[in-house]
Amino acid sequence: MRFQLFYILGLLSVTSLTHAASNLICYYDSNSYLRQGLAKMHTNELDLALQFCTHLVYGYAGLKSGTLELFSLNVDLDMFYYKDITALRQKFPQLKILLSVGGDRDVDEAHPNKYVELLEANRTAQQNFIDSSMILLKRNGFDGLDLAFQLPRNKPRKVHGSLGSYWKSFKKLFTGDFVVDPQAEEHKSQFTDLVGNIKNAFRSANLMLSLTVLPNVNSTWYFDVPKLHPQFDYINLAAFDFLTPLRNPEEADFTAPIFFQDEQNRLPHLNVEFQINYWLQNHCPGQKLNLGIASYGRAWKLSKGSGLSGAPIVHETCGVAPGGIQIQSAEGLLSWPEICSKLSQNASAQYRGELAPLRKVTDLTQKYGNYALRPADDNGDFGVWLSFDDPDFAGIKAVYAKGKGLGGIALFDLSYDDFRGLCTGQKYPILRSIKYFMG
């Protein structure tokens with residue numbers, strides 16, 4: 001493992017390590033309290049994790065359509081949980097605790113574009129958002145607000161589609177197959193103005209402001225990097241879920257590779273390196289950026305036509321594979337303890353069907369990530385292909401972040417790590433690995 005870490009350092013585009021990354025941003029989804037069984041997470045189970053975290057981001061608040069006010073997505077839970085969470089500062093006085101808005105948890109089928117509506121709103125309506133945010137934050141003892149706005153996403157690439165002539169401009173190179181927001185330039189300017197107004201109000205109240213760039217939200221469309229970065233205390237890039245079984249049901253590939261693999265018509269922006277470099281090349285200080293790592297994996301259902309090797313890109317997949325027994329996700333999401341329980345542990349054990357273990361394939365190059373698979377049987381059933389970052393690969397990414405001169409790592413999120421120690425007996429193995437290799 002140590003040899004592999006030194007190896008990847010040689011692949012970095014920097015020549016020296018000038019500092020130790022210091023930020024470890026820990027996301028906590030309050031919905032984890034509502035889960036059943038072993039997936040249910042209580043606030044007292046955060047204590048062990050918070051000795052490693054510099055910031056805790058509590059998710060998620062929402063944006064009220066019409067009035068555009070910040071509001072709790074679960075009043076019955078949050079009316080108690082908000083203050084329980086901020087009270088953790090008594091045990092961890094150096095911990096900064098922020099409330100995140102959006103984060104793909106603010107589901108509003110009647111107003112799916114309400115975050116764009118906030119950008120387009122007049123100054124009075126935007127002030128409702130600012131004022132309501134300050135009231136909610138101050139009333140409950142939060143240190144600041146994290147903007148995880150649910151903005152329009154890149155369209156997924158077309159299966160077997162041609163990339164044409166590699167597009168006619170850099171912007172098209174970064175957008176995927178289609179432009180989904182023809183008013184993107186206007187929205188970029190509006191977002192910059194809104195953030196400036198929020199920052200001005202927060203500054204007088206001594207409140208922090210951070211940005212989370214959600215997966216597949218196009219930075220070239222919405223973020224004027226040179227103007228934006230001075231307004232934020234830090235910026236978290238959720239550099240994962242580039243491909244998922246929901247977005248890409250007919251082909252499976254690495255969900256969060258570090259580097260671009262120039263094969264099989266992959267899109268060149270679907271990797272960590274491209275996302276980080278875009279912000280750095282647009283004059284964002286590295287210390288403002290935190291690399292986002294997922295503590296979960298994504299699972300596709302394999303067909304007989306998907307073959308036996310599992311080497312990505314895997315074709316003829318059939319969308320989402322069944323979730324694990326703890327999270328029970330309908331989106332092909334498996335937490336780390338769910339993943340490790342599916343990997344082969346006992347070579348002598350004989351299981352068939354859905355109980356048969358998955359065979360893990362480790363990426364010896366440490367560039368793209370690990371995967372595991374169970375080919376479909378003769379009837380085309382029980383096939384699974386799973387992409388994930390295990391504790392070792394999360395450590396590799398921590399080393400990468402140090403080498404790029406970034407501020408640190410953002411872990412999405414604590415409730416998907418093995419907070420009960422079910423895999424090996426050690427609790428929070430992904431978080432621990434990140435902290436160890438950050439130094």
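Here the Cβ of each residue, glycine as well, is placed from N, Cα and C on the backbone.
The domain 'GH18' annotation in Swiss-Prot covers 22-439.
The note that Swiss-Prot attaches to the natural variant ILE8 to Leu is: In strain: MB15b and MB25a.
Quoting Swiss-Prot on the natural variant ASN44 to Ser: In strain: MB13a, MB15b, MB25a, MB34a, MB37a and MB63a. When secondary structure is read from DSSP and collapsed to three states, ASN44 (variant position) falls in the helix class.
A C-beta separation below 8 Å, combined with a sequence spacing of at least six in one chain, links SER100 (variant position) to TYR27, VAL57, TYR58, GLY59, TYR60, ALA61, LEU145, ASP146, LEU147, ALA148, THR212. Here Swiss-Prot notes a natural variant, SER100 to Gly, with the remark: In strain: MB01a and MB33a.
Among the natural variants in Swiss-Prot is VAL116 to Ile, noted as: In strain: MB08b, MB29b, MB36a, MB40b, MB47a, MB48b, MB52b and MB58b. VAL116 (variant position) falls within a helical segment according to DSSP.
According to Swiss-Prot, the natural variant GLU186 to Gln carries the following note: In strain: MB08b, MB29b, MB40b, MB45b, MB47a, MB48b, MB52b and MB80b. Take the CB of GLU186 (variant position) and look out to 10 A: across all protein chains shown you find 12 other CB atoms.
One natural variant catalogued in Swiss-Prot, GLY305 to Glu, is accompanied by this note: In strain: MB01a, MB08b, MB29b, MB36a, MB45b, MB47a, MB48b and MB52b and MB80b. The Cβ of GLY305 (variant position) lies under 8 Å from the Cβ of HIS315, GLU316, each on the same chain and at least six residues away in sequence.
Under its natural variant annotations, Swiss-Prot gives ILE313 to Val the following note: In strain: MB48b and MB52b. DSSP assigns ILE313 (variant position) to coil in the three-state reduction, outside any helix or strand. With a 10 A radius on its CB, ILE313 (variant position) counts 17 other CB atoms from all the protein chains.
The annotation that Swiss-Prot gives for the naturally occurring variant VAL399 to Glu reads: In strain: MB34a and MB39b. In this structure, VAL399 (variant position) is part of a helix by DSSP.
Neighbour count (other Cβ atoms within 10 Å of the Cβ, all protein chains): 20 for GLY403 (variant position). For the naturally occurring variant GLY403 to Ser, Swiss-Prot gives the following note: In strain: MB08b, MB15b, MB25a, MB29b, MB33a, MB34a, MB36a, MB39b, MB45b, MB46b, MB47a, MB48b, MB52b, MB58b, MB63a and MB80b.
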Confidence summary (mean pLDDT) of the domain 'GH18' (22-439): 93
So, three-state DSSP: helix, strand or coil for SER100 (variant position)? strand
Based on Cβ atoms within 10 Å, give me the single least packed residue among the variant positions VAL116, VAL399. VAL116
Excluding its own, the Cβ atoms lying within 10 Å of the Cβ of ASN44 (variant position) add up to 9
How far is it from ILE313 (variant position) to GLY403 (variant position), counting Cα to Cα, in Å? 28
